[in-house]
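Quick look at what Swiss-Prot annotates:
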type	residues	note
ACT_SITE	Arg288	active site
ACT_SITE	Ser318	active site
ACT_SITE	Glu355	active site
DOMAIN	190-393	domain 'TR mART core'
MUTAGEN	Arg288 to Ala	20000-fold reduction in mART activity. 4-fold decrease in NAD(+) affinity
MUTAGEN	Glu353 to Ala	20% growth in yeast, 13000-fold reduction in mART activity. No change in NAD(+) affinity
MUTAGEN	Glu355 to Ala	40% growth in yeast, 600-fold reduction in mART activity. 4-fold decrease in NAD(+) affinity
Amino acid sequence: MEKIMPISPISGHMPLSQIQVPQHATTSPLLEQGNRLFEQSVRRGPLHFQSSSLKHLCAELRQLQNAPSSMQARRVQDAIQHWENHHPKEVMARSTRLAELKQALAEQGTVGRTLQSKVMATGPQVILKQPMPALPQSIAAQITKAQTGCTTTLVSSATAELIKHNQNNQQHIKDSDGRKPVNNMPPPPPPPMADKTQKVKKWVVNTDSKQLQALRYYSAQGYNLINTYLRGGEYVKHQAIETLLSRNYLHSNEPTPQEFDAGMRAYIQDVTEGLNELAITDHKKVYRGLKFDKSELKNLLDQYTTEGNIIAEKGFLSTSPDKAWVNDTILVINLESGHKGRILGDAAHFKGEAEMLFPPESKMLVEKVLNRDDKEFDSHFSNLRLTDDASADTTRIKRIINIKMLNE
């Protein structure tokens with residue numbers, strides 16, 4: 001990575017034309033360590049963490065190194081929490097480096113949030129209206145902030161605007177202060193008035209409904225809590241309370257059991273309604289890879305391998321409209337018009353992942369079970385659409401189950 005030399009603070013009467021616009025902040029060594037850790041994980045394949053979002057985190061980390069951003073830092077933190085919740089053994093083996101990565105995020109991401117709010121409060125337009133004597137100090141202050149290791153796009157943009165403003169208007173400002181023109185040349189005319197018909201850029205405001213925001217949070221990290229709760233599994237109660245408090249579904253950190261259940265139901269209802277807000281699609285088939293070869297999952301395996309059996313999925317059901325992740329069991333789910341599945345698309349937290357999500361209590365009919373030693377297995381296997389991950393071992397697939405999604 002190209003090393004960026006620090007910019008000297010402005011002092012005395014340094015010509016503003018010599019000031020350089022800060023390009024990138026010096027990268028934290030801890031952040032580089034975290035980047036290398038997850039790059040290694042990518043090379044080992046998505047099955048290392050059982051998460052295709054691993055590649056997205058590496059992209060976020062590279063962007064975060066070049067231009068630290070509070071929003072990107074938050075997405076990286078969400079991804080780390082996702083792995084901590086779902087893959088504790090793998091994470092435990094790398095707890096030291098994850099701790100280092102979190103510290104790096106605290107250094108750059110958290111400081112970024114603090115700095116960004118201050119910069120937006122002043123804003124480049126406010127600074128541009130200051131008289132000439134204050135401009136060098138303003139630029140120096142911005143560059144000093146950049147040298148702390150937290151250059152944001154906003155800071156760079158503001159600094160560039162200040163320099164350009166000074167270069168274009170230096171003569172005009174001097175003339176207005178009663179000083180003589182340089183080299184006996186007349187001062188340039190004042191800058192042209194802005195075209196009032198030109199559209200004014202505004203800050204982007206999140207106009208998503210509360211339900212869509214709940215759905216996006218679910219896709220980031222809330223799915224583990226919700227689905228564990230719906231399926232009657234064990235979850236960490238204080239983490240669940242913190243989640244509900246942060247989403248305004250609880251107003252006390254010591255809720256009664258009734259208050260907690262009411263908060264969870266409201267949260268689940270919002271996610272479901274957010275899902276219903278998405279567009280209906282005409283998909284005819286989706287896929288889902290499952291790992292059933294565990295003794296504790298025998299009862300669940302029996303349900304899925306009994307032809308004619310109707311299964312009611314208590315939690316949200318995540319499927320892929322494109323390809324199935326390789327596992328010991330592949331579900332091929334056939335859909336009819338009017339199904340309740342929705343493609344998350346832009347509503348997903350991690351972009352680029354094709355996912356169709358079905359609401360709780362979706363019912364499925366087991367139509368046909370094909371084991372590897374069945375005669376028809378090979379023909380069905382050749383028609384499967386599987387992930388093209390090089391580390392995927394297709395010999396692990398033991399059964400293909402054809403499912404019909406019931407519109408009830």
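Glycine residues also receive a Cβ, built from the backbone N, Cα and C atoms like all the rest.
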Ser318 (active site) and Glu355 (mutagenesis position), Cα-Cα, nearest whole angstrom: 7
Can you count the other CB atoms that lie within 10 A of the CB of Glu355 (mutagenesis position)? 20
Fill in the CA-CA distance, Ser318 (active site) to Arg288 (mutagenesis position), as an integer in Å. 8
